[in-house]
Amino acid sequence: MAKYQGEVQSLKLDDDSVIEGVSDQVLVAVVVSFALIATLVYALFRNVHQNIHPENQELVRVLREQLQTEQDAPAATRQQFYTDMYCPICLHQASFPVETNCGHLFCGACIIAYWRYGSWLGAISCPICRQTVTLLLTVFGEDDQSQDVLRLHQDINDYNRRFSGQPRSIMERIMDLPTLLRHAFREMFSVGGLFWMFRIRIILCLMGAFFYLISPLDFVPEALFGILGFLDDFFVIFLLLIYISIMYREVITQRLTR
């Protein structure tokens with residue numbers, strides 16, 4: 001009798017599911033997993049094609065003509081980085097490249113000229129994706145101490161000092177996540193990069209995420225909710241990554257006030 005009741009109950013559960021034979025928990029887990037994978041793929045490959053946004057093409061065209069007339073050094077003597085990457089503003093190979101918080105790369109002088117030339121009331125919008133640029137990250141080394149490089153550093157610090165502390169929405173923080181995490185971990189494992197207190201905080205965050213994954217105590221236990229119970233693990237790790245990106249942005253802001 002008990003066996004018959006159990007079979008009837010399982011049939012009722014199958015009838016209540018959206019797809020017959022597949023539980024709703026599995027469907028939710030599959031949908032969320034595909035959404036996370038799609039978001040990750042978009043974040044990784046959205047910067048492959050660096051085409052100027054149609055709304056910025058006229059401004060970039062005028063700026064490009066001005067830069068060509070003011071260019072003192074020939075293209076052959078420009079210091080080049082990322083030989084397979086071209087600056088979409090000047091159409092030359094990246095010279096003293098600077099990366100925006102949205103992950104697009106430009107010549108340092110080009111993005112600064114784009115800021116100075118345009119009539120911006122606040123932070124500029126990215127010439128490619130139109131996302132608000134609140135942070136400029138240098139990709140070139142600190143070896144060159146020429147006057148032009150020192151002036152470029154000063155302009156970049158000036159821009160970051162003005163706009164890096166602007167409030168960010170949760171969606172904007174998610175869009176900035178790949179770029180900020182890449183720079184944060186690169187500095188973490190480089191000599192003279194991040195100070196030790198910040199490195200310790202990153203390590204503690206990663207250890208906390210690891211122990212939460214292996215801990216049997218969960219907000220949504222796998223024993224009760226099955227595969228759906230793994231979603232809270234991904235959510236906690238995702239929040240920790242956002243927290244690391246926020247800390248890294250604060251570190252950059254603190255450097256500017258020294």
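Here the Cβ of each residue, glycine as well, is placed from N, Cα and C on the backbone.
Original residues only.
Its Cβ placed at the centre, Cys102 (mutagenesis position) has 22 other Cβ atoms within 10 Å. In three-state terms derived from DSSP, Cys102 (mutagenesis position) belongs to neither a helical nor a strand segment and is classed as coil. The annotation that Swiss-Prot gives for the mutagenesis experiment Cys102 to Ser reads: Complete loss of E3 ligase activity; when associated with A-104.
In the structure as shown, the Cβ atom of His104 (mutagenesis position) sits within 10 Å of 21 other Cβ atoms. As a published mutagenesis entry, His104 to Ala appears in Swiss-Prot alongside the note: Complete loss of E3 ligase activity; when associated with S-102.
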